[in-house]
Amino acid sequence: MTQAAIDYNKLKSAPVHLDAYIKSIDSESKEGVVKIRGFANTISKDRAGDVIPASAWKTSNALTNYMKNPIILFGHDHRRPIGKCIDLNPTEMGLEIECEINESSDPAIFSLIKNGVLKTFSIGFRCLDAEWDEATDIFIIKDLELYEVSVVSVPCNQDSTFNLAKSMNGHDYTEWRKSFTAISSKAVPAQERNLSELEKLAIALGYVKE
């Protein structure tokens, strides 16, 4: 199986988290509520080399289920709802969002958002269809289902495997890493392969078997 096929299967089998930024905060809204606006996702290439074109947000699967219960979470934690989405608007630039964050849900997080310390959105979604563009080495996500929108403290790491680790549970991540390593040339030592430092460390510590 090629690396492209492995990455495609990863997209199809696990929730994915991508980031964008909060662009405005309205602190003059009703007491105990702050309204935030921005892009939950943009059409730009993300750190993992994936792109969600504007057309993907207009499919019948993309937003229907989420809008039945448009909760905003903190840090992708389903136990920490902090507000609700009041408007989602697919545009040519990406998925524009407007939310109300409630102070009563988490006063500390509310304060950090209101004071501009927390200013990043992240979405969790399931990829339903994608294609790999060999010329640009990116995955174009053509159809998806939005699971949730979160306010997060730190955007996804540049290392795509770290991004994947956050979007899978520990067992699934370990199994994926094993299958990833199995694709590599068995006759070539880890030190001589084109591996990231994270991959070499995982092999050295025994988390991934050669």
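Any Cβ shown, glycine's included, is placed from N, Cα and C.
Residues or ranges marked as active site in Swiss-Prot: H76 (among others). Of all Cβ atoms in the protein chains displayed, 19 besides its own lie within 10 Å of the Cβ of H76 (mutagenesis position).
In this structure, S122 (mutagenesis position) is part of a beta strand by DSSP. Among the features that Swiss-Prot reports, active site is placed at S122 (among others).
Neighbour density for E148 (mutagenesis position): within 10 A of its CB lie 21 other CB atoms from the protein chains shown. Residues annotated as active site in Swiss-Prot, with experimental evidence given as evidence: E148 (among others).
Taken residue by residue with DSSP, H76 (mutagenesis position) is part of neither helix nor strand, so it is coil. Where Swiss-Prot documents H76 to A or Y as a mutagenesis experiment, the accompanying text is: Complete loss of protease activity.
One mutagenesis experiment named in Swiss-Prot is S122 to A, and its note says Complete loss of protease activity.
Swiss-Prot documents E148 to A as a published mutagenesis change and attaches the note Complete loss of protease activity.
Packing around S122 (mutagenesis position) is summarised by its Cβ count: 23 other Cβ atoms lie within 10 angstroms of its Cβ, all protein chains included.
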